[in-house]
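K.L.:
Here it is, the structure in full.
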Amino acid sequence: MRFDNKVVVITGAGNGMGEAAARRFSAEGAIVVLADWAKEAVDKVAASLPKGRAMAVHIDVSDHVAVEKMMNEVAEKLGRIDVLLNNAGVHVAGSVLETSIDDWRRIAGVDIDGVVFCSKFALPHLLKTKGCIVNTASVSGLGGDWGAAYYCAAKGAVVNLTRAMALDHGGDGVRINSVCPSLVKTNMTNGWPQEIRDKFNERIALGRAAEPEEVAAVMAFLASDDASFINGANIPVDGGATASDGQPKIV
């Protein structure tokens, strides 16, 4: 198995893509550390995985003190960290005028600070194992969206941080890449009105949203030795959404 006895830390593991990634890495032999602010949800996911092969951590990734403590405790308890999956994220809709300073602080705290803090404090351990980082960015980090200014800014930061960290640490054997999903079927998006989901599906060449497991498969690929020469890549997992130049479909 590709991750036999490797230690994989996954943030935002209580649902959606993070939960799917936890199940994928676990199925491929990893010991998974599931980090999430939602204690009940992350405990439930951990309890559903093989006994002794999953550890749940209740954490706010925007708290750098808590993040440093978590990474050090994981490395001390499990002996190593091989993979960090920075998946925790939040979204607040609206333009810069429509959203508040608190909205920005919330998005920046989780979507940017969380990635920076987790990477910073995992890297000393990843350097020892020649491990890797996979960030969850977004197609919203590759181009702009209407009514999602802060989210686009945050995910754009993750995209370029991925490139910069790949340059800084690739020479030391640590690869850093990201996945850039479009619409994914999650607890949040499944509750959207059908007409909104239909608009997304019209922009996706495959005509549908991604299953969380489809994104998790790409995360696992990027973290595996199968991707040993991929570094600094931001991979769209979008059903062809970014293949378009933005002009309308008229045929």
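Positions of Cβ are set from backbone N, Cα and C atoms, glycine also.
Every residue here is the original one, so none of the noted swaps is modelled.
Worth saying up front: this structure is predicted, and the values here are computed from it rather than measured.
Straight from Swiss-Prot, here's the annotation block:
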type     : residues                                                                 : note
BINDING  : ASN15, MET17, ASP36, ASP60, VAL61, ASN87, TYR151, LYS155, VAL184, THR186 : NAD(+) binding site
BINDING  : SER138, SER140, TYR151                                                   : (R)-acetoin binding site
BINDING  : SER138, TYR151                                                           : (S)-acetoin binding site
MUTAGEN  : VAL139 to Gln                                                            : Retains 50% of activity with acetoin as substrate; when associated with A-247
ACT_SITE : TYR151                                                                   : active site, proton acceptor
MUTAGEN  : GLN247 to Ala                                                            : Retains 10% of activity with acetoin as substrate. Retains 50% of activity with acetoin as substrate; when associated with Q-139
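Relative to the rest of the structure, where do these features sit?
P.N.:
Summarising the environment of ASP36 (NAD(+) binding site), the number of other Cβ atoms within 10 Å of its Cβ, over all protein chains shown, is 28.
Classification of TYR151 (NAD(+) binding site) by DSSP places it within a helix. Within the same chain, residues at least 6 positions away in sequence whose Cβ sits under 8 Å from that of TYR151 (NAD(+) binding site) are HIS91, VAL92, ALA93, ILE107, ASP111, SER138, SER140, ASP145.
SER138 ((R)-acetoin binding site) carries neither a helix nor a strand DSSP state and counts as coil.
Taking Cβ-Cβ distances under 8 Å and a sequence gap of 6 or more within the same chain, the neighbours of VAL139 (mutagenesis position) are CYS180, PRO181, SER182, PRO236, ASP238, ALA241, THR242.
For GLN247 (mutagenesis position), no same-chain residue lying six or more positions away in sequence has a CB closer than 8 A to its CB.
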K.L.:
Around the C-beta of SER138 ((R)-acetoin binding site), how many further C-beta atoms are within 10 angstroms, looking at every protein chain?
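P.N.:
Taking every protein chain into account, the count is 29.
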K.L.:
Within 8 Å of the centroid of the Cβ atoms of SER138, SER140, TYR151, which other residues of that chain place their own Cβ, given that this set defines the recorded (R)-acetoin site?
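P.N.:
What remains near the Cβ centre is HIS91, ALA137, VAL139, GLY141, ASP145, ALA148, CYS152, ALA154, LYS155.
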K.L.:
By a simple count, how many Cβ atoms lie within 10 Å of the Cβ of ASN15 (NAD(+) binding site), its own Cβ left out?
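P.N.:
Around the Cβ of ASN15 (NAD(+) binding site), 18 other Cβ atoms lie within 10 Å.
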K.L.:
Counting other Cβ atoms within 10 Å of each residue's Cβ, which of the binding-site residues VAL61, VAL184 comes out lowest?
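P.N.:
If we count Cβ atoms within 10 Å for the binding-site residues VAL61, VAL184, the smallest count is at VAL184.
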